[in-house]
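**Q** Sharing a structure here in structure tokens format.
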Amino acid sequence: MLHVLSVGPSHAAFTVEAAMATMKKFHSIVGEKPAQDAEAPSVDDPNVGQIRADDKEAAHAPANAETNNEEANPSDGAQAGVKKIEAVTLSWTRGTAIWFLTLVNDFRLSMYTSLNAYATSSFLGHSLLTVINIVSYVMGGSVYIPMAKALDLWGRAEGFLLMTFFCILGLILLASSQNLPTYCAGQVFYKVGFGGLSYTWNVLAADVTNLRNRGLAFAFTSSPALISAFAGSKAASDLLAHSTWRWGFGMWAIILPVVALPIYGLLAYHLRQAEKKGVLVKETRDWSITPKTVWWAIMEFDLPGVLLFAGGFVIFLLPFTLAATAPHGYQTDYIIAMITLGLALIIAFGFYEMLVAPVPFLNYKFLIDRTVLGACLLDMTYQVSYYCYASYLPSFLQVVYELDVATAGYVTNTFSVVSFVFLFFAGWLIRWTGRFKWILWVCVPLYIFGLGLMIHFRQPGGYIGYIVMCEIFFSVAGSVFILCVQLAVLASVDHQHVAAVLALLFVMGSIGGSIGSAICGAIWTSTFLSRLERNLPASAMPDLSLIYSSLPTQLSYPVGSATRTAIVEAYGYAQARMLIAGTAFMVLGFIWVGMMRNLNVKNMTQTKGNVV
């Protein structure tokens, strides 16, 4: 175990050094935009969105002005969190900007992907993977809008620290859980925390980069995945062999504060520097806990809307996964009650937001912009499609293709490795052309093509190389989706609304992930179990429930035995139907891309200070 734990820091150090060196080269090529040389937007561009044109018109100044007092100070009228990050970027140096943009950690995600199936199996909950995903994704999605308001009102540093706390709490619960409900609760805090960190990181990336360079910035923040995708899978394998899956979560409760607190310190330090330089005037606000401030917080963060949103989607989606194992299927009384109540809560959420909420959960100004709406729907559709088949992929590779944990992790993490290369390539194309919509027209059919091939190849007896080939197709298209939908929503708003519009995008993605997990769970429970019942030999029937609920039990049967062959056949039958569902949903992507305007981000600017 000591050997395994020593893997992380060495790889992390190498990753940071390599990423910093790469970013230095990036700066030497791209250059750093001085505070006084902000790029001017193209006022003649007919594709400029209505939201952006209305909000940014007064903020734009000529690029060739010798002095620009507006660029020297944060935006007037901006919220406190926006003013703080603009002040930070106006005061920090090139070295800290490089350091900040390269400090990323993907190691824990690689380990989590490999360990999750074993953790749930220890509670006989392997078949409930999608149930846990539904709850955690919906709860994670419900915090993005309040998180956006917190980032704008309080600051990026404070939001980052809060999400770090949730991460650590979730990791502790996961590592110490003794039953499935505790593990599920840990998953909720884990997804809320790391989802919030990811969201905060994306907001910070938007804060310190211009739109034309944002693709390159995202590519460089993905560079550590070249190391963590392999090292994380290997570390997870060694933990399972020599220790326990619990250390795969527990170690991060120790490591994460060491990695995260310097980022908070960096932001807080430069905020103080900005205050000393007079770039930011410190604002005072009474945060004492009184009935008035509590009521203000409830309304400002729309907690009733959050509860209706989270409760409605969780209660509505769970029955589709649970129905197959209910006594009377969809005719079971509690299944009917959950679907009815969940749908009622979702409808109530819509009416509450339109008619009652003083500060709505969703900003309807964004939803009437066709580019923002198209990008959000494309992201949601992509997440639905992906999670239709992804939840049981690591288990499938180990049971059907007889891969060990590390090798299965390498295949599963193909996305992380390939995305860096193609994000960099797509980033350069966007920087050169200023356009991104045409790239989406290429990637949507590529993703569907990969899914179609996977329906054929992801079957028992196939060649693993074809699986990897299809994963590469997914990775190329999927990574570009993530980049382009972010560019689309960011290009449609000004800096004041960056956090809010990214929150909307993340919410739609979380809804898509939860819907995809519900579809995956419904297919799994209605096909995998029935095929086991049909094909298992009589000698294995007493262990049907254990086989269905535990990955180690499935792997315990020798390859070629009648029981293992029945399990393999059931996996292939279920996976094909999951992929068919994912392919069918992704066809909607053509409609959503068609909705988006062909924006040119080459001459747009949103940010101030030492940005790239």
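Every residue, even glycine, has its Cβ placed from backbone N, Cα and C.
Where a substitution is noted, the model still shows the residue that was there originally.
Reproduced below are the annotations present in Swiss-Prot:
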- ALA119 to Asp: Decreases the uptake of triacetylfusarinine C (TAFC) (MUTAGEN)
- TRP245 to Ala: Decreases the uptake of triacetylfusarinine C (TAFC); when associated with A-247 (MUTAGEN)
- TRP247 to Ala: Decreases the uptake of triacetylfusarinine C (TAFC); when associated with A-245 (MUTAGEN)
- TYR392 to Ala: Decreases the uptake of triacetylfusarinine C (TAFC) (MUTAGEN)
- ARG564 to Ala: Decreases the uptake of triacetylfusarinine C (TAFC) (MUTAGEN)
**Q** Find, for the listed mutagenesis positions TRP245, TRP247, TYR392, the residue with the lowest Cβ contact count at a 10 Å cut-off, counting only other Cβ atoms.
**A** TRP247
**Q** Cα distance, ALA119 (mutagenesis position) to TYR392 (mutagenesis position), nearest Å?
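**A** Cα-Cα distance, TYR392 (mutagenesis position) to ALA119 (mutagenesis position): 14 Å.
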**Q** Once near-sequence residues are set aside, which residues in the chain of ALA119 (mutagenesis position), 6 or more away, have Cβ atoms under 8 Å from its Cβ?
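**A** Within the chain, ALA119 (mutagenesis position) has Cβ neighbours under 8 Å at LEU174, TYR183, TRP245, ARG246, PHE249.
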**Q** Between TRP247 (mutagenesis position) and ARG564 (mutagenesis position), what is the CA-CA distance rounded to a whole number of Å?
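**A** Answer for this pair: 30 Å between alpha carbons.
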**Q** Under a three-state reading of DSSP, tell me whether TYR392 (mutagenesis position) is helix, strand or coil.
**A** coil
**Q** Taking 10 A as the limit, how many CB atoms besides its own sit near the CB of ARG564 (mutagenesis position)?
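**A** If we count other Cβ atoms within 10 Å of ARG564 (mutagenesis position), we arrive at 19.
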**Q** Where does ALA119 (mutagenesis position) sit in the DSSP three-state scheme?
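**A** The three-state answer is helix.
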**Q** According to DSSP, does TRP247 (mutagenesis position) fall in a helix, a strand, or coil?
**A** helix
